[in-house]
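Have a look at the structure below, then the notes.
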Amino acid sequence: MSTPDNHGKKAPQFAAFKPLTTVQNANDCCCDGACSSTPTLSENVSGTRYSWKVSGMDCAACARKVENAVRQLAGVNQVQVLFATEKLVVDADNDIRAQVESALQKAGYSLRDEQAAEEPQASRLKENLPLITLIVMMAISWGLEQFNHPFGQLAFIATTLVGLYPIARQALRLIKSGSYFAIETLMSVAAIGALFIGATAEAAMVLLLFLIGERLEGWAASRARQGVSALMALKPETATRLRKGEREEVAINSLRPGDVIEVAAGGRLPADGKLLSPFASFDESALTGESIPVERATGDKVPAGATSVDRLVTLEVLSEPGASAIDRILKLIEEAEERRAPIERFIDRFSRIYTPAIMAVALLVTLVPPLLFAASWQEWIYKGLTLLLIGCPCALVISTPAAITSGLAAAARRGALIKGGAALEQLGRVTQVAFDKTGTLTVGKPRVTAIHPATGISESELLTLAAAVEQGATHPLAQAIVREAQVAELAIPTAESQRALVGSGIEAQVNGERVLICAAGKHPADAFTGLINELESAGQTVVLVVRNDDVLGVIALQDTLRADAATAISELNALGVKGVILTGDNPRAAAAIAGELGLEFKAGLLPEDKVKAVTELNQHAPLAMVGDGINDAPAMKAAAIGIAMGSGTDVALETADAALTHNHLRGLVQMIELARATHANIRQNITIALGLKGIFLVTTLLGMTGLWLAVLADTGATVLVTANALRLLRRR
């Protein structure tokens, strides 16, 4: 890694290895700072929001060091560094851009504008020059040591000073910016101390191992960001817009809803769009994990980033700049970094006292034996310096976020978006799942199966009235009724004063008369009681069409189970997770679905009833609520974790803690398995980190290990923890 100096140039910098997440405490983790960012303005409730793009962060400890430096500035209300998307966000009452840039420059970091082009990457030779230089100098020093001890000692001192200079400089910068216990500080003290007592070879070896750890750290950071980088690369930089019969190449930021664009075969959509071409196949695997191309017809929505498989297509832009499907996913990733798991917060608090405590122990080990027992100063100074290096909490600090980030990335690859470590941790504890029925267990596209009008009205008239009231509604049943009327080519009149009745139905004025569409049982319908019972017993949903309090007839609709619903329920049972259906549908229709899946159910529930049921179930064991509609949002909020189907409403997706973008219920099983695997991984990582520290603490006091083994142990623990966390990315 390299750290920018005050003039924006890169200087060699050595930092121990760390992985792929938002680490808790910059002061505590092995990293150095090469960060640069971008200032963009937006209004915020707490003042003005400024944002920069941050480049060069090789571990999440860099993010915490940047936060530390900015947080000390007067006038800063809030500061966040989002490691996955390399973004610095500062909320302030006044324009503090100059102060932020100055503070970070003094701390050894540089900033660039968020909209600026990516900085060109340094050549591999330049990037690895510090490591190569130190290896060559180390080899020369060993050679000289074999033939001439004095010259060998001088060579080791020179090697140490060359490696130490950038580290000590960065340590001073970080101390000035408030990061007192950064690994750069520990390394500087240990190397200088080793030189002081004549352990020149070990001082040089410590720095060499440190630099190797830094290169591993850079590799881990790039692996951590691969998913986000791939997602950002899904959007092309330009689009072909059709205007007045002419084609023009425009930047995607200039596209607006209503624009008509053209995408060639093999091209990616620059924005969410509505298909205007007759039909086409789209590869949406990068967004949803769905490997099979999806067939779309005229009027269907297609997300940004999807690829037109086999033909030139025309679409109408639906999304504003920065509000496409890809942008929403990136926003979820940013939000996920803000929602840290409880165990992450615990490790953060623990690490804040761990390093100072180890430094205090090292000082006592250095002073007490020589002062009280006349022991050798050189021996105990050496042991104290070794303990100082053991005090680096890199492996411990990254043990949790490395696993959580890998878990979140693995879930995203499979089309499951989990909003942060807290949600992932909660998901791993779930032993119950409550399902909404329509749109969750079923495909959410019911069809009209029967129309039964009262005497004196035709089927067409009944369907026309119902479609007029339901036009524009988002509920799957409403859309099915409108779709049926459109297929029949009926002239649908315009309804006025349309009003949704919570838990009951929807009403409107049609041709000056009040028409109500409601569930059977919400309005007296004695003449149709037998028919309603018969239809509901067959698993169909029945709605009444009421005009001026007179029941004009009933419309029956039926949805179909998702293809993988039965398999998903069976696999959940195998995991020890119990399922239950909570639905606003009638009991008979719910019973038909529940019987087919072998689930318990509660039917006829209003939104507040669902909340009550979820609260009661949640008191017995952690419960996940899976839904897709506005009426599911309160229940999802009340559950231990809310999970939205990707086809759900914006309200459901916003409320949920996780979402299945591909609408496959088996993805829920994979999410729970992955969450549990992540928990196990975290426990393993903490054991590795603390176990190795404990072992080397004892062996150091017994005189069995020295400085270079202490650094090797720290780097080794960090490598093991990171490698263990990366195993989650390979889970099937």
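Cβ from N, Cα, C; glycine included.
The noted changes are left out; the structure has the residues it started with.
Remember, predicted model here, so these are calculated numbers, not experimental data.
Residues or ranges marked as domain 'HMA' in Swiss-Prot (evidence: sequence analysis): 48-112. Each residue in the domain 'HMA' (48-112) has a pLDDT score, and their mean in this model is 78.
The local packing around Cys62 (Zn(2+) 1 binding site), expressed as other Cβ atoms within 10 Å of its Cβ over all shown chains, amounts to 31. The annotation Zn(2+) 1 binding site is assigned in Swiss-Prot to Asp58, Cys59, Cys62.
Look at Cys392 (mutagenesis position): DSSP puts it in coil. Mutagenesis annotation in Swiss-Prot: Cys392 to His or Ser, described as Decrease in activity. Binds Zn(2+), Cd(2+), Ni(2+), Co(2+) and Cu(2+), but not Pb(2+); the structure shown retains the original residue.
One mutagenesis experiment named in Swiss-Prot is Cys392 to Ala, and its note says Lack of activity. Cannot bind metal at the transmembrane site. Lack of phosphorylation with ATP.
The Zn(2+) 2 binding site feature in Swiss-Prot is assigned to Cys392, Cys394, Asp714; the stated evidence is a curator's inference.
Here the residue is the original one, but Swiss-Prot notes a mutagenesis experiment at this spot, Pro393 to Ala: Lack of activity with any metal. Cannot bind metal at the transmembrane site. Lack of phosphorylation with ATP. Taking all protein chains in view, 30 other C-beta atoms sit within 10 angstroms of the C-beta of Pro393 (mutagenesis position).
Taking all protein chains in view, 30 other C-beta atoms sit within 10 angstroms of the C-beta of Cys394 (mutagenesis position). For the mutagenesis experiment Cys394 to His or Ser, the note given by Swiss-Prot reads: Decrease in activity. Binds Zn(2+), Cd(2+), Ni(2+), Co(2+) and Cu(2+), but not Pb(2+).
The note that Swiss-Prot attaches to the published mutagenesis Cys394 to Ala is: Lack of activity. Cannot bind metal at the transmembrane site. Lack of phosphorylation with ATP.
Annotation comment: Swiss-Prot describes Asp436 as active site, 4-aspartylphosphate intermediate, evidence class similarity to another entry. Cβ neighbour count for Asp436 (active site, 4-aspartylphosphate intermediate): 29 (other Cβ atoms within 10 Å of its Cβ, all protein chains included).
For the published mutagenesis Lys693 to Asn, Swiss-Prot gives the following note: Loss of zinc-stimulated ATPase activity. Poorly phosphorylated with ATP. Sequence-distant contacts of Lys693 (mutagenesis position), defined by Cβ-Cβ distance under 8 angstroms and a gap of at least six in the same chain, are Ile390, Ala395, Leu396, Ala713, Ala717. Annotation note: Lys693 (mutagenesis position) sits in a helical segment as assigned by DSSP.
According to Swiss-Prot, the experimentally introduced change Asp714 to Met is described as follows: Shows high metal-independent ATPase activity. Poorly phosphorylated with ATP.
When the mutagenesis positions Cys392, Asp714 are compared by the number of other CB atoms within 10 angstroms of each CB, Asp714 has the fewest. Here the candidates are the recorded positions Cys62, Asp436, Asp714, and by Cα distance the one nearest Cys392 (mutagenesis position) turns out to be Asp714. According to DSSP, Asp714 (mutagenesis position) is assigned to a helical segment. Cα-Cα distance from Pro393 (mutagenesis position) to Asp714 (mutagenesis position): 8 Å (rounded to the nearest whole number). For the domain 'HMA' (48-112), the DSSP counts in helix, strand and coil order read 22 helix, 21 strand, 22 coil. Distances between the Cα of Asp714 (mutagenesis position) and those of the recorded positions Cys62, Cys394, Asp436 are shortest for Cys394.
A separation of roughly 43 Å, to the nearest angstrom, links the Cα atoms of Asp436 (active site, 4-aspartylphosphate intermediate) and Cys62 (Zn(2+) 1 binding site). In this structure, the C-alpha atom of Cys394 (mutagenesis position) lies 12 angstrom from that of Cys62 (Zn(2+) 1 binding site).
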